[in-house]
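Feature annotations, reproduced from Swiss-Prot:
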ACT_SITE  H86  active site, charge relay system
ACT_SITE  D224  active site, charge relay system
ACT_SITE  S657  active site, charge relay system
BINDING   N215, W216, N330, G655, N656, S657, F673, D674  substrate binding site
MUTAGEN   D195 to A  Decreased enzymatic activity to 23 percent relative to wild-type
MUTAGEN   D214 to A  Decreased enzymatic activity to 1.5 percent relative to wild-type
MUTAGEN   W216 to A  Loss of enzymatic activity
MUTAGEN   N330 to A  Loss of enzymatic activity
MUTAGEN   D522 to A  Decreased enzymatic activity to 32 percent relative to wild-type
MUTAGEN   D522 to N  Decreased enzymatic activity to 16 percent relative to wild-type
MUTAGEN   D574 to A  Decreased enzymatic activity to 83 percent relative to wild-type
MUTAGEN   S657 to A  Loss of enzymatic activity. Loss of enzymatic activity; when associated with A-86 and A-224
MUTAGEN   G675 to R  Acquires the enzymatic activity for synthetic substrates with Asp/Glu at P1 position
Amino acid sequence: MRPNLLAAAIAVPLSLLAAQIAQAGEGMWVPQQLPEIAGPLKKAGLKLSPQQISDLTGDPMGAVVALGGCTASFVSPNGLVVTNHHCAYGAIQLNSTAENNLIKNGFNAPTTADEVSAGPNARVFVLDEITDVTKDAKAAIAAAGDDALARTKALEAFEKKLIADCEAEAGFRCRLYSFSGGNTYRLFKNLEIKDVRLAYAPPGSVGKFGGDIDNWMWPRHTGDFAFYRAYVGKDGKPAAFSKDNVPYQPKHWLKFADQPLGAGDFVMVAGYPGSTNRYALAAEFDNTAQWTYPTIARHYKNQIAMVEAAGKQNADIQVKYAATMAGWNNTSKNYDGQLEGFKRIDAAGQKLREEAAVLGWLKGQGAKGQPALDAHAKLLDLLEQSKATRDRDLTLALFNNTAMLGSATQLYRLSIEREKPNAERESGYQERDLPAIEGGLKQLERRYVAAMDRQLQEYWLNEYIKLPADQRVAAVDAWLGGNDAAAVKRALDRLAGTKLGSTEERLKWFAADRKAFEASNDPAIQYAVAVMPTLLKLEQERKTRAGENLAARPVYLQALADYKKSQGEFVYPDANLSLRITFGNVMGYAPKDGMEYTPFTTLEGVVAKETGQDPFDSPKALLDAVAAKRYGGLEDKRIGSVPVNYLSDLDITGGNSGSPVLDAHGKLVGLAFDGNWESVSSNWVFDPKMTRMIAVDGRYLRWIMQEVYPAPQLLKEMNVGK
């Protein structure tokens with residue numbers, strides 16, 4: 001999920017880092033900063049040189065890859081990639097049927113010939129180069145003058161040209177990242193591997209043990225890991241899926257640690273964290289806490305209940321909506337945890353006090369501080385503008401995101417954009433984007449059931465007719481033809497006649513021109529044609545606000561950074577899906593008075609949670625192996641068993657899932673897959689006492705592959721077999 005560049009995560013300029021007081025735990029450091037914080041890294045226990053881990057194409061960093069929403073790493077010279085089970089969940093679900101349910105049973109390819117495609121849109125991105133383009137980006141924006149919409153379009157044009165030049169070399173995918181709300185811009189160039197195959201996934205009763213009950217919780221006992229393999233053409237260059245392709249040979253791959261990890265040991269994570277908001281305005285925080293999180297969580301829970309009920313009657317729904325449900329569950333529980341955490345640490349009060357101090361400092365500077373004060377006022381005004389239509393915007397977006405309407409609106413928009421020169425098309429509809437659009441159309445039926453889609457459409461139409469008059473959309477009202485349950489039923493009955501449920505039909509429209517859409521009698525396409533002018537108008541309004549933000553946000557954030565520097569504080573960029581490193585130590589925590597959590601869980605803890613019912617229904621092979629104390633030489637004598645999961649004080653967020661956890665020597669000791677319940681609010685206000693990362697221990701991964709769901713071929717490939 002790609003965040004809008006123009007609303008990229010708020011951060012502070014890296015040049016203002018006060019490295020001398022940086023410490024382990026808090027901080028998502030860009031690799032270029034690592035030599036500056038060499039002291040804290042060494043103090044925490046790093047044995048490698050900071051210069052070595054800041055070499056992004058060397059060992060070990062060159063082994064870390066992005067999946068587009070998750071992180072992974074190469075673990076063999078033959079293109080084997082390890083990530084989280086939940087990151088591979090979509091691929092597992094895509095290859096599952098009610099009769100052959102890989103989600104439940106697992107997948108273990110005996111040979112590379114038996115590996116299956118992870119889907120047409122599965123990707124492995126291997127970082128090749130990072131270039132600072134701040135000067136050119138700012139010049140392009142400045143040339144647009146005072147017109148807000150022109151500023152947005154100027155940045156878009158700059159980005160498109162920059163990316164087109166970067167991607168002139170075949171096989172690469174490039175992306176422009178904004179830091180500090182527009183104070184810094186960097187271009188990332190990645191090798192784009194397009195043939196990704198599922199090699200191994202443990203049964204769901206291992207990979208998702210504890211399910212949504214244990215999600216975000218400690219103690220934890222989840223084997224959250226899976227393996228892909230990256231393939232390329234025989235010439236070694238990226239190519240679409242083909243039986244003739246061969247495994248990719250990375251320059252670097254991670255080796256499993258040969259020293260046992262213990263409490264207090266140094267660990268670090270390299271990955272692609274999605275978004276944090278630690279430098280957001282207090283009012284922006286308040287809007288999120290009071291409306292955004294509660295509202296989205298409520299809608300997701302309602303939809304979860306709908307799909308669960310339907311799934312009990314239809315196994316096809318249960319399988320096809322598994323990945324969607326996992327996402328809804330994860331997000332809604334995360335938001336609940338953040339809201340609880342906000343209250344526990346008085347996040348609202350902290351944000352208000354911090355902002356009051358900054359504003360007071362600026363006022364004390366007289367004329368020098370006025371531009372930042374004006375920028376702050378402008379940001380508040382922009383927030384109020386967005387709040388005025390937030391219910392409409394959310395409802396319309398999620399209604400249009402249901403399967404058939406999502407396909408119809410995307411396809412019609414594509415036909416409109418195709419009338420323009422490629423450089424002038426909206427991002428997401430350029431020639432570079434067509435394979436992803438086509439891939440999504442091809443795999444939609446594996447995640448769609450008509451009866452379920454109708455229920456979801458009905459849910460959002462019922463939400464729409466509840467909107468106040470000033471938030472209604474004339475085009476939708478005209479299409480709906482009423483404001484009651486009868487009108488909703490008529491609309492649903494019309495939409496049921498769409499033919500877009502067929503892959504063949506969707507691909508036909510993928511190649512159609514605009515006139516064909518506007519002459520169509522398909523009800524989903526007719527809806528898209530009816531509402532598109534309004535959608536385009538609303539998009540222009542958002543871009544105008546984004547242009548205002550481009551002028552105000554960097555000014556205020558620069559002032560915020562200056563204030564922090566004056567107070568002797570260190571600063572680091574908010575997460576924005578770019579490569580980051582976080583470091584710290586293995587340690588437990590005390591969630592409540594009189595309660596102390598140790599940092600490791602064990603095999604015996606898995607058995608203690610066993611109920612025989614989902615989600616605590618371990619495979620018989622696991623229970624038998626634990627009962628026989630068949631540890632396979634992987635036990636840690638300090639805890640008397642094989643460690644399953646462990647805690648550390650590292651700073652991660654969504655997007656870090658699947659990130660390799662490295663020890664002091666750069667060896668693999670596990671995979672990041674979650675945070676504890678008390679940590680989720682740290683996306684906004686970091687709490688060092690409570691924030692902990694949860695990782696699956698590398699020894700548990702190996703134990704499962706050795707004793708429970710054997711994959712000797714992969715263990716041998718990773719040079720860790722018996």
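A Cβ is built for glycine as well, from the same backbone N, Cα and C atoms used for every other residue.
What you see is the original sequence, not a version with the noted changes.
Distribution of Swiss-Prot features across the structure.
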residue : record                           : Cβ contacts under 8 Å, 6 or more apart
H86     : active site, charge relay system : G207, K208, D224, A326, N330, S657, F673
D195    : mutagenesis position             : S117, A230, Y231, V232, P238, A239, A240, F241, S242, N245
N215    : substrate binding site           : N329, N330, K333, D674
W216    : mutagenesis position             : K333, N334, G337, D674, G675, N676, W677, V680
N656    : substrate binding site           : T71, V269, G271, Y272, P273, G274, A672, M693
Max CA-CA distance, Å, over listed substrate-binding residues N215, W216, N330, G655, N656, S657, F673, D674: 16
Residue among mutagenesis positions N330, S657 with least C-beta crowding, 10 angstrom cut-off: N330
For D522 (mutagenesis position), the one of D214, D574, G655 that lies nearest, given that the recorded positions are compared by Cα: G655
G655 (substrate binding site) versus D574 (mutagenesis position) - Cα distance in angstrom: 13
Distance, D214 (mutagenesis position) to G655 (substrate binding site) (CA atoms, angstrom): 19
Nonlocal neighbours by CB distance (under 8 Å) for D214 (mutagenesis position), same chain, sequence gap 6 or more: R220, H221, T222, P615
